[in-house]
Amino acid sequence: MKIQCDVCEKAPATLICCADEAALCAKCDVEVHAANKLASKHQRLFLDSLSTKFPPCDICLEKAAFIFCVEDRALLCRDCDEATHAPNTRSANHQRFLATGIRVALSSTSCNQEVEKNHFDPSNQQSLSKPPTQQPAAPSPLWATDEFFSYSDLDCSNKEKEQLDLGELDWLAEMGLFGDQPDQEALPVAEVPELSFSHLAHAHSYNRPMKSNVPNKKQRLEYRYDDEEEHFLVPDLG
């Protein structure tokens, strides 16, 4: 039993166009799918691969059934399939397959090839099966140690600065400008005027008691101003 071409309705069909859902002979296939590039990409299934012995249709029981409806769980011929699954009806959305297990009205060949390639490509499966690689953890920031060293350097610099400041103020401390008890060397010593030998002899001559006619007159202390310097003379009591 052969399937008739849906275009010319004279020659037997050699293939089925899934996009057009039509059985075509070789001549009509060239005319229909050579019209444009989009039509040339339609997926087509050759009927040579189908079995020559088809089961009878579950509805009419006369014609050979090569369409299987999943929802109705029935094998249908083309005429019964069109009558049962008419467009704009609820049954039009039923899933239907050819007797070989290939779904009817699939998308274009290029789309199916991409789907099959992604589905059966071992490289894609390996990429999907591989767990996501964990990125190495970023190194912990070194701000704590840097801050510690910076603070230590700051403390050292402050200590050195204090030592320098104290070193500069040592000479003020030696002069007794602060409230601390000064050293004995820093205290000013009262200087005793140095007298030359001539001054001492001259002073000794003045220390001698002068003879006076007045016996009861008391001895007086005399002061002598020499070179605009005041000298205190101790009387000789011997």
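A Cβ is built for glycine as well, from the same backbone N, Cα and C atoms used for every other residue.
Every protein chain considered, the tally of other Cβ atoms within 10 Å of the Cβ of His33 (Zn(2+) 1 binding site) stands at 20. Annotated Zn(2+) 1 binding site per Swiss-Prot: Cys5, Cys8, Cys28, His33, in sequence order.
Swiss-Prot lists Asp20 to Ala among its mutagenesis entries, and the accompanying note reads: Abolishes interaction with HY5. Around Asp20 (mutagenesis position), the same-chain residues six or more apart in sequence whose CB sits under 8 Å from its CB are Val32, His42, listed in sequence order.
Every protein chain considered, the tally of other Cβ atoms within 10 Å of the Cβ of Cys60 (Zn(2+) 2 binding site) stands at 13. Marked as Zn(2+) 2 binding site by Swiss-Prot on the basis of sequence analysis: Cys57, Cys60, Cys80, His85.
In this view, Asp72 (mutagenesis position) is surrounded by 17 other Cβ atoms within 10 Å of its Cβ, with every protein chain counted. Secondary structure at Asp72 (mutagenesis position), as computed by DSSP, is coil. One mutagenesis experiment catalogued in Swiss-Prot, Asp72 to Ala, is accompanied by this note: Abolishes interaction with HY5.
Nearest neighbour of Cys80 (Zn(2+) 2 binding site) by Cα distance, taken over the recorded positions Cys5, His33, Asp72: Asp72. The Cβ of Cys8 (Zn(2+) 1 binding site) has Cys25, Lys27, Cys28 as same-chain neighbours under 8 Å, each 6 or more residues away in sequence. For His33 (Zn(2+) 1 binding site), the nearest of the recorded positions by C-alpha distance turns out to be His85; the candidates were Cys57, Cys60, Asp72, His85. Annotation note: Cys5 (Zn(2+) 1 binding site) sits in a coil segment as assigned by DSSP.
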